[in-house]
Amino acid sequence: MKRGGRDSDQDSAEEGTAEKPKRPRTTQERSQPCDWGNLLQDIVLHVFKYLPLLDRAHASQVCRNWNQVFHMPDLWRCFEFELNQPATSYLKATHPELIKQIIKRHSNHLQYVSFKVDSSKESAEAACDILSQLVNCSLKTLGLISTARPSFMDLPKSHFISALTVVFVNSKSLSSLKIDDTPVDDPSLKVLVANNSDTLKLLKMSSCPHVSPAGILCVADQCHGLRELALNYHLLSDELLLALSSEKHVRLEHLRIDVVSENPGQTHFHTIQKSSWDAFIKHSPKVNLVMYFFLYEEEFDPFFRYEIPATHLYFGRSVSKDVLGRVGMTCPRLVELVVCANGLRPLDEELIRIAERCKNLSAIGLGECEVSCSAFVEFVKMCGGRLSQLSIMEEVLIPDQKYSLEQIHWEVSKHLGRVWFPDMMPTW
């Protein structure tokens, strides 16, 4: 009896200590909404960083907490102002009220800023108006981009320079500056150098007619950390290449040169000494030297007369067989070649010479040119699988006794190690 009593007491104790089943949630509890406003601001901030500005603005209206996150400095480091006139552009512009709010509440937070303007003078003026108000910010990058014609050039030079100088003076750590197609001049570049010489790493200023060779030389002499530079050929000089090759200067990584002629016979193109190129490539052996040519045939005489360290060549107008032949002889570092037009004389010998001497060539594009199918196959065979980009219009290839258009893609594919077809001209 006692044993039985003890067993009974033990069973009762175990039942008492057993976990009670959870009470199911009532319908009222299940339907109670979550309070999203109580999310940690760090979490909301992380989500907001992935949202477009318009969606972020809508989300900021959910509650006071989210609105506070919307105005946090981290979300306003980078901004692109899009300035367009409805009458001349179909692109959506940044709302004027938003621009006012940014200048009022976030101008001191901005660090990475770009302006995209359409072809109207009014849009360029609006960009300058915003620039002139950025007196409390220190930008790291600035880009002025004309999406159509260069509308900044329509402004009075003094008005543009005044606005740009505000940024140069107040930004003490500017590292990237893109001001192509603008009326920037030598004195404004001196202001840039005086305030940002230790930090400037990238400068793109193609088609800036008010800058002289002395002006860009001042930048190269003082900005020893400059790694990327884009300019027009008339600003290139032996002195500039030697300044970029000095012991104080870091190794340049990218140099783009635009060689442009608007009026045939009226533009004089000077010659750069071979010794200057040699010093430049010795100092920066891995530099990408990109050259865009928009010249008429008779204007190529000063170019490709001796070896130059060009890696990327783009010919935007018709270029003669003779010039392309000289390219094969003088550009051993060539990586990419694009020829928009040549004429009706086949480029067989020129392509073979380029394949023989340009051992790093990995990309080629041919537009309105002519090449025999046999020469093209031989060219691909010599280059082999290193041709990662091969863009040739079908009209360029001329069938011969050895290959037809139907046969050539098999032969080229075999040497490339991948399936290849010539580009087709759209029929619409």
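These residue numbers are counts, starting from 1, taken along the chain as shown.
Including glycine, each Cβ sits where the backbone N, Cα and C put it.
Original residues throughout; no substitutions modelled.
Marked as domain 'F-box' by Swiss-Prot: 34-81.
According to DSSP, GLY143 (mutagenesis position) sits within a strand segment. A mutagenesis experiment is reported in Swiss-Prot for this position, GLY143 to Glu, and the note states: No effect.
For the mutagenesis of CYS358 to Ser, Swiss-Prot gives this note: In after-hour (afh) mutant; lengthening in circadian periodicity. The structure shown keeps the original residue. In the three-state DSSP scheme, CYS358 (mutagenesis position) falls into the coil class. Taking Cβ-Cβ distances under 8 Å and a sequence separation of 6 or more, the neighbours of CYS358 (mutagenesis position) in its chain are GLY328, CYS331, PRO332, ARG333, LEU334, LEU337.
The Cβ of ILE364 (mutagenesis position) has 23 neighbouring Cβ atoms from other residues within 10 Å, across all protein chains displayed. Experimental mutagenesis at this site is recorded by Swiss-Prot as ILE364 to Thr, annotated: In overtime (ovtm) mutant; loss of function, lengthening of the circadian periodiocity and Cry1 stabilization of protein levels.
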Inset, instruction - Could you list the residues of the same chain, at least six apart in sequence, whose Cβ is under 8 A from the Cβ of GLY143 (mutagenesis position)? - result: VAL113, SER114, PHE115, SER176, LEU177, LYS178
